[in-house]
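Scroll down for the structure; my scribbles are underneath it.
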Amino acid sequence: MVSRPEPEGEAMDAELAVAPPGCSHLGSFKVDNWKQNLRAIYQCFVWSGTAEARKRKAKSCICHVCGVHLNRLHSCLYCVFFGCFTKKHIHEHAKAKRHNLAIDLMYGGIYCFLCQDYIYDKDMEIIAKEEQRKAWKMQGVGEKFSTWEPTKRELELLKHNPKRRKITSNCTIGLRGLINLGNTCFMNCIVQALTHTPLLRDFFLSDRHRCEMQSPSSCLVCEMSSLFQEFYSGHRSPHIPYKLLHLVWTHARHLAGYEQQDAHEFLIAALDVLHRHCKGDDNGKKANNPNHCNCIIDQIFTGGLQSDVTCQVCHGVSTTIDPFWDISLDLPGSSTPFWPLSPGSEGNVVNGESHVSGTTTLTDCLRRFTRPEHLGSSAKIKCSGCHSYQESTKQLTMKKLPIVACFHLKRFEHSAKLRRKITTYVSFPLELDMTPFMASSKESRMNGQYQQPTDSLNNDNKYSLFAVVNHQGTLESGHYTSFIRQHKDQWFKCDDAIITKASIKDVLDSEGYLLFYHKQFLEYE
């Protein structure tokens, strides 16, 4: 069922007026300034309409027992206590203090420990809706979606399926194999990564795409919306993505045909077509960056890469910022000279990765990507300060990080003299801090020397791994598979139609071709 803003004013009042009576245990809470207190909780810890409130929620809302913020956190309505619902820390508090009411900090529902269920109260519901609407307006999304009006078919489906599906920690909904239609493993592994991208999933499952194409049947975004519905329908039989393949062939003709294609090339082509077909989904909202729009693809995948070219004579700096969807990283063993790895002793731990002598890490690749590069005498530029052509250095850094960072390890080398696959093992972490590679951190690095970030509390640049695409075989003959994170620590291997459970060790020991990381903390604009 799609959740959208409720109608305002009289319609909402009429809806609430016919609601059933609420919980009989609310009397102990509804005293003195209870409405003011409840509004404060919704404003600060549930809907969080302002940037300041969202930052406060991200930093403050952790379980007071285990220090975790992901296990369905609830807040006591009688005192300042946050506790996990999943691990029953909030239950223990309620029993010890006899505080029988708590609020779900994700969805705003009120839970009664005496009733052992979420409860309804007309007065509380009015406050919740009012504060939610205020938060939407602060974020500029309050008027984006109309009230959901089910079709006749949807009404019939609701009659035959009145029960809500309960999602448990062992639930595998969203996992579904894909039939290989003839060397289409390159497409299947990318589809698995996209369908398990949290914000993309939320976008499509909330029916937010508004197609403006003359022929919706040719819209790749409409097909992706249908694909998400198929993946999260609960069906376990492998899906046949024939229509998706046809649309990709239609809109990206260089990928047409049954020969093996590059998964990275397919990813970029798919994002490009989705970006072009998302016209209208941003509801006319202007993008902050003129180089990209505000469609869901750009909101999730687009970052800004800063290039600083420094004159070696006057040291004047020319800066440009370009959008990117992925970061392609050179590997040792390629014809491109690789920066010396791992200076110093063995056994270092850098950015959460085991850094052993002779082992290449993702951090090594990023260090090389962001180091200053001397352009040489054959690539002189005209300096605006010197008014003449001078030698210069160029350095790339991250000006703006995307919500989903995709790292492309350049394993396929094509040159005039050779075509080969680079099989160098690259160690990559479950959690990644991109702070050292930001343009704002450039001053902390001198001459390309890596330094640990001094502000360990800077969570804006921290990422978690959620998908890995691998290539087995040679350049001429190979096969793509992917690892997908379903829950916090549950991983599955997707090999076309076959889905099997995988361990974290299986994931981290894999070769790695495309690495997908998701921001741990989000700040909505």
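Note that Cβ sites are derived from N, Cα and C of the backbone, with glycine treated the same way.
Keep in mind the model shows the original residues, not the substituted ones.
Features as listed in Swiss-Prot:
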ACT_SITE  H479  active site, proton acceptor
BINDING   C23, H25, C112, C115  Zn(2+) 1 binding site
BINDING   C76, C79, H93, H99  Zn(2+) 3 binding site
DOMAIN    176-520  domain 'USP'
MUTAGEN   T147 to A  Complete loss of CDK1-mediated phosphorylation; when associated with A-237
MUTAGEN   R164 to A  Complete loss of nuclear localization; when associated with A-165
MUTAGEN   R165 to A  Complete loss of nuclear localization; when associated with A-164
MUTAGEN   C185 to S  Complete loss of deubiquitinase activity
MUTAGEN   S237 to A  Complete loss of CDK1-mediated phosphorylation; when associated with A-147
MUTAGEN   H471 to A  Impairs its function as a positive modulator of androgen receptor transactivation; when associated with A-479
MUTAGEN   H479 to A  Impairs its function as a positive modulator of androgen receptor transactivation; when associated with A-471
Cα-nearest neighbour of C115 (Zn(2+) 1 binding site) within the listed recorded positions, H93, C185, S237, H471, H479: H93
Position of peak Cβ density within 10 Å, selected from the recorded positions C23, C76, C112, C185: C185
Spatial separation of C79 (Zn(2+) 3 binding site) from S237 (mutagenesis position) - C-alpha basis, Å: 48
List of residues, in chain order, with Cβ under 8 A from that of H25 (Zn(2+) 1 binding site) and at least 6 apart: N100, L101, C112, L114, C115
Nonlocal residues around C79 (Zn(2+) 3 binding site), in sequence order (Cβ under 8 Å, 6 or more apart): K97, H99
Separation of alpha carbons, C76 (Zn(2+) 3 binding site) and H471 (mutagenesis position) (Å): 49
Most crowded position, judged by CB atoms within 10 A, among H99, C115, R164, S237 as recorded positions: H99
DSSP three-state assignment for H471 (mutagenesis position): strand
